Each structure stands twice: as structure tokens, then as C-alpha cells.
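Features as listed in Swiss-Prot:
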- 15-117: domain 'Calponin-homology (CH)' (DOMAIN)
- 156-238: domain 'EB1 C-terminal' (DOMAIN)
- Cys13 to Ser: Not able to rescue a mitotic defect of the S.cerevisiae BIM1 knockout mutant in a complementation assay. Homodimer in the presence or absence of dithiothreitol (DTT) (MUTAGEN)
- Ser20 to Ala: No effect on phosphorylation (MUTAGEN)
- Cys46 to Ser: Homodimer in the absence of dithiothreitol (DTT) (MUTAGEN)
- Ser123 to Ala: No effect on phosphorylation (MUTAGEN)
- Ser125 to Ala: No effect on phosphorylation (MUTAGEN)
- Ser148 to Ala: Loss of phosphorylation. Decreased growth. Decreased number of cells in interphase. Increased number of cells arrested at cytokinesis (MUTAGEN)
- Ser148 to Asp: Mimics phosphorylated form of the protein rescuing cytokinesis defects caused by the inhibitor of aurora kinase (MUTAGEN)
Amino acid sequence: MPPVKAPGNVSDCYFVGRVSLLKWISELLNEPVKKVEDLASGHHYCMALNLVYPGQVNMHRVRMNAINEWERSENFKIIQDVLSRNNIDKGIDVNKLVTGKYMDNFEFFQWFKWFFDQNYKGSKSGATESGSANAVTKTSKPGNRSGSTAASMQNPKASSTSGPSIDSKELEDLRRQIAKGQLESQFYFDKLHEIEIYMDQMNELMTQVEIAEPEDSPFYIKSVVKKIEDILYAEYHQ
């Protein structure tokens with residue numbers, strides 16, 4: 001089996017939004033996940049990975065809702081081991097993910113969703129067992145759905161021809177708009193990522209160099225860095 005390559009930064013997987021990802025993982029695992037930072041625990045990925053490769057994840061070793069970085073590291077090492085054994089070419093920067101920073105975890109979250117969709121062969125509408133972890137379910141409401149299904153089976157032509165038609169020109173225009181939006185989204189994502197890298201470099205530099213500006217000054221370099229970090233890592237509120 002040839003290795004499954006991780007997509008580059010221009011891949012469509014990096015255009016999936018935070019809200020969609022959190023909704024997906026919450027429904028998949030039947031466990032509410034409210035923040036991207038919660039994924040730093042690693043146990044969510046272990047549970048989902050055990051659906052892709054049933055029985056290959058030793059769920060007895062997984063530390064659920066891990067808080068300490070060393071516990072989280074153990075979970076991500078389990079994930080890395082399973083991926084490597086299945087010839088998946090994806091390096092995991094464990095040291096970054098376990099700190100719980102939004103940008104690092106969001107990027108890995110996007111990749112994992114892409115990977116799951118590419119490799120999961122089970123039913124996404126029924127209950128699925130996840131090793132020794134909790135049962136992972138994704139249910140749909142009965143009633144109206146079954147009724148509409150029965151109606152479509154009785155009258156297949158009606159279901160196949162219903163809805164407005166879109167000509168090729170309109171479809172092409174929509175594709176161009178989507179492509180433009182994706183490029184703009186990636187552009188701003190890259191900017192944020194560069195700022196995060198710069199902040200890490202500045203924090204490291206400030207531990208080695210004495211700053212002459214008084215600490216109570218709004219232009220004090222540590223104050224500037226702290227303010228930018230506050231903006232970068234502020235939680236989203238609907």
C-alpha cells in the first residue's frame with residue numbers, strides 16, 4: 001500500500017471552518033466538543049482513529065480528557081504510532097499540539113477531518129463501536145426522513161428531476177467565486193500563522209535580551225507581544 005500523503009497548505013482540507021469541524025467531531029463521537037483547544041487532549045483523535053482502524057488503537061492506554069502535557073503527549077504518540085503502522089505519511093508536532101494553542105490544533109484538526117473522510121469505510125449514519133471507548137453514534141431523526149425516503153422510492157423520477165437547474169455558465173461562475181474565497185481564506189490564515197511564529201520567536205528572544213523600555217509603558221515589547229497573542233488566541237463567541 002503506497003503511503004497516504006498529507007495535503008499541502010493549499011489543499012481544500014484547510015478551508016473547512018471551525019464550526020463545521022466541531023459539529024462533525026461532536027456528532028461522530030457523541031461527545032460535545034466546544035473548543036478547538038479541547039482537541040489538545042488527543043483522546044478524541046484516538047477514538048476517531050479506532051473507527052478508521054478498528055482494534056489498532058489500544059483504548060486502555062488512552063488518557064481521556066488529558067490535562068497535563070505529558071498525558072496528552074502519550075495520546076498523540078499512540079496516534080502517531082497507528083498512522084506510521086498504516087503507512088500514513090504525516091508527522092505530528094506533539095510538542096506544539098499539547099500546549100493547546102488554537103492555530104496549531106486547528107490546522108491538525110483540519111488535516112485529521114480530511115484523513116478520516118479519505119479512509120473511514122464504515123456507516124456514518126448508524127451506531128459504531130469504538131473499541132473499549134464509548135459507543136460512537138450519529139443518529140438521524142425518524143419520521144419525516146423515512147416518509148420522504150418511501151416517497152422517493154415510489155416515485156424515483158420526481159426526486160431526480162426536482163429542484164432548480166443551473167446552467168454550465170452559472171456553475172462555472174460559482175466555482176470561480178468559491179475558488180477565490182478559498183484563496184483569500186488561505187491568505188489570511190497564512191498571515192495569522194506567520195504572526196504566531198513571529199510571536200514565538202520574540203518570546204524566545206525576550207528571555208535572552210534585556211529590554212530598556214519600562215514595563216509600565218504601552219510600547220514595552222512584552223506588552224505588545226502579549227496584546228497580539230490575546231487577539232490571536234481569543235475564543236470565538238457566536
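Using the three backbone atoms N, Cα and C, a Cβ is placed for every residue, glycine included.
None of the noted substitutions appears here; every position holds its original residue.
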Exercise. Since the record lists Ser20, Cys46 as mutagenesis positions, which of them has the fewest other Cβ atoms within 10 Å of its Cβ?
Worked result: Ser20
Problem set entry | Residue counts (helix, strand, coil, in that order) that DSSP gives for the domain 'Calponin-homology (CH)' (15-117) | 66 helix, 2 strand, 35 coil
Exercise. In the predicted model, what is the mean pLDDT computed over the domain 'EB1 C-terminal' (156-238)?
Worked result: 66
